[in-house]
Amino acid sequence: MASEDIAKLAETLAKTQVAGGQLSFKGKGLKLNTAEDAKDVIKEIEEFDGLEALRLEGNTVGVEAARVIAKALEKKSELKRCHWSDMFTGRLRSEIPPALISLGEGLITAGAQLVELDLSDNAFGPDGVRGFEALLKSPACFTLQELKLNNCGMGIGGGKILAAALTECHRKSSAQGKPLALKVFVAGRNRLENDGATALAEAFGIIGTLEEVHMPQNGINHPGVTALAQAFAINPLLRVINLNDNTFTEKGGVAMAETLKTLRQVEVINFGDCLVRSKGAVAIADAVRGGLPKLKELNLSFCEIKRDAALVVAEAVADKAELEKLDLNGNALGEEGCEQLQEVMDSFNMAKVLASLSDDEGEDEDEEEEGEEDDEEEEDEEDEEDDDEEEEEQEEEEEPPQRGSGEEPATPSRKILDPNSGEPAPVLSSPTPTDLSTFLSFPSPEKLLRLGPKVSVLIVQQTDTSDPEKVVSAFLKVASVFRDDASVKTAVLDAIDALMKKAFSCSSFNSNTFLTRLLIHMGLLKSEDKIKAIPSLHGPLMVLNHVVRQDYFPKALAPLLLAFVTKPNGALETCSFARHNLLQTLYNI
């Protein structure tokens, strides 16, 4: 390290925050590769008496630097809180496990008794979980109360490793007469899916002391949701349940509602964007009406709930004196339904509690019926472990005996919700196929899958591939529904491949303009147009990681894309796993 760099580092360290037993290097942007780089950090640690909390967020720590920092921690037995989120930026994934192993060994040697461990926003994947597995099983974590692993890309494998480690920690600590009493568990955006969630649910059921569970955006469907619901029922102290942006369907909604009936301490329920639909919402409303005396927030936004079910939910919160927010935005109430909902809440003197309804999707008489069919399809898929077998079985189950080759499947009699009883009532309905314009107006994975294999042809036919702005619009709408679910992922990438292959092969298509406009809409490049950036970059980044590896992608665009994805940006920081994967791919082009 050059002398001027050392001087700069020393100046940065001089501003290090020291308060209440806490030593903070948070957000210093330190690049600690070697032992020499970490020399001043180590000095600060060694000279700090009574160190209880160490903040390393917002720096980047290499293997060698981690080893010497760990050595310094071996004498810090009073350390209780490790705030180590976002501290491997720019590191190869292979560097992270050995760095974590070293740090964990330092804590174990010190005889520390941790209360909080935060490793969020480190894109370490399943192998990274192996890096702190031994720490979790050790006496250093027998006292752990808060475990935060948000946005780490653990996947199913990492979820299973984590669950086993927590179970072992509980077993060992129980043998010493002081069972692990974990209170807060955070693991959003980790692609846990059903198997990972189910494994963790088993661990939660054994632990039994949870007060907060945050697991949004994990691709969990109703089998995983049901497993979690069963585990939550054995955790009577639960106050916060955040499963935002997973796919409950009605089956998961009903299962979770049954658990809510048994809990008395719950204050916050966040099931937004979970597709509980009307039947699930009515079941949850029943649980709210009969209990949950401390409820402060109920989020059922963007769940495909219709008017009558939404009114049932509103009526259920009438006696919740502590309620601060009811969010039913983004459902299918219609203008009249929104007015009725506001009137109901106003009649309870709770108008201020109701969140905005500005994104209501409008009343659609056929949408509920389509949703019922989606539930059946999703359940058929989830019953099989192999993705390819899932798709084949689903096709077979949907195929009626009279179906001929090349014909559309006949629409059977379906059920819609009886608004009075909340029970399904049989009706006959005519087919309501989804067309591309419907999908592009309100994109969702279900609508994309309903288009079937023809989506690739349709998107090419109905998009002006000579116009970069129109291609960007179609690209972002398809990418927005990207999920790790095999069928959704395949449908998204097939549609994107067809669109981009046609666009890049068009002689009048300006590739540079396309990338520029894409970066603007993603909020990575400023524009005089004052275009509002899309809300989430996860889908577009995951899709771009696929696109840049295809033969049709002009490799001359890679350096420009790399430059903007590398630049610091708040929107990118919330998608560190997807960003890391794309950067790795771009570096290798």
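Cβ coordinates are placed from backbone N, Cα and C, and glycine is handled just like the others.
None of the listed substitutions appears in this model.
Annotation of the published mutagenesis T411 to D in Swiss-Prot: Greatly reduced phosphorylation by CDK1 or CDK2. Completely abolished phosphorylation by CDK1 or CDK2; when associated with D-444; the original residue is retained in the structure shown.
Counting only same-chain residues six or more apart in sequence, the Cβ atoms lying under 8 angstroms from the Cβ of S444 (mutagenesis position) belong to V481. Among the mutagenesis experiments that Swiss-Prot reports, S444 to D is described with the note: Little change in phosphorylation by CDK1 or CDK2. Completely abolished phosphorylation by CDK1 or CDK2; when associated with D-411.
In three-state terms derived from DSSP, N512 (mutagenesis position) belongs to a helical segment. One mutagenesis experiment catalogued in Swiss-Prot, N512 to A, is accompanied by this note: No effect on UBE2I binding nor on sumoylation.
The Cβ of T516 (mutagenesis position) has 17 other Cβ atoms within 10 Å, all protein chains considered. According to Swiss-Prot, the mutagenesis experiment T516 to A carries the annotation: No effect on UBE2I binding nor on sumoylation.
Here the residue is the original one, while Swiss-Prot reports the published mutagenesis R517 to A with the comment No effect on UBE2I binding nor on sumoylation. In the three-state DSSP reading, R517 (mutagenesis position) counts as helix. For R517 (mutagenesis position), the number of other Cβ atoms no farther than 10 Å from its own Cβ, over all displayed protein chains, is 22.
Quoting Swiss-Prot on the mutagenesis of L524 to A: No sumoylation. DSSP gives L524 (mutagenesis position) a coil state; it is part of no helix or strand.
Listed in Swiss-Prot is the mutagenesis experiment K526 to R, annotated as follows: Absence of sumoylation. Not targeted to the nuclear envelope rim nor to nuclear pore complexes. Disrupted sumoylation. No interaction with SUMO1; when associated with A-564 and with or without SUMO1 A-97. Residues within less than 8 Å, Cβ to Cβ, of K526 (mutagenesis position) and separated from it by at least 6 positions along the same chain comprise I520.
Under the heading of mutagenesis, Swiss-Prot lists K526 to A and annotates it as follows: No UBE2I binding nor sumoylation.
One mutagenesis experiment named in Swiss-Prot is E528 to A, and its note says No UBE2I binding nor sumoylation. E528 (mutagenesis position) counts 6 other C-beta atoms within 10 Å of its own C-beta, drawing on all protein chains shown.
Quoted from Swiss-Prot, the note on mutagenesis experiment F564 to A is: No UBE2I binding nor sumoylation. Not targeted to nuclear pore complexes; when associated with R-526. The C-beta environment of F564 (mutagenesis position), restricted to residues of the same chain at least 6 apart in sequence and closer than 8 Å, consists of L519, L524, L525. Classification of F564 (mutagenesis position) by DSSP places it within a helix.
Neighbours of K567 (mutagenesis position), defined as other CB atoms within 10 A of its CB across all chains, total 10. Mutagenesis annotation in Swiss-Prot: K567 to A, described as No UBE2I binding nor sumoylation; the structure shown retains the original residue.
The two recorded residues E528 (mutagenesis position) and R517 (mutagenesis position) have their Cα atoms spaced 12 Å from each other. Residue pair R517 (mutagenesis position) / K567 (mutagenesis position) shows a Cα separation of 17 Å. Neighbour list (N512 (mutagenesis position), Cβ cut-off 8 Å, at least 6 residues apart, same chain): L557, L560.
Between the alpha carbons (Cα) of K567 (mutagenesis position) and T516 (mutagenesis position) lies a span of roughly 15 Å.
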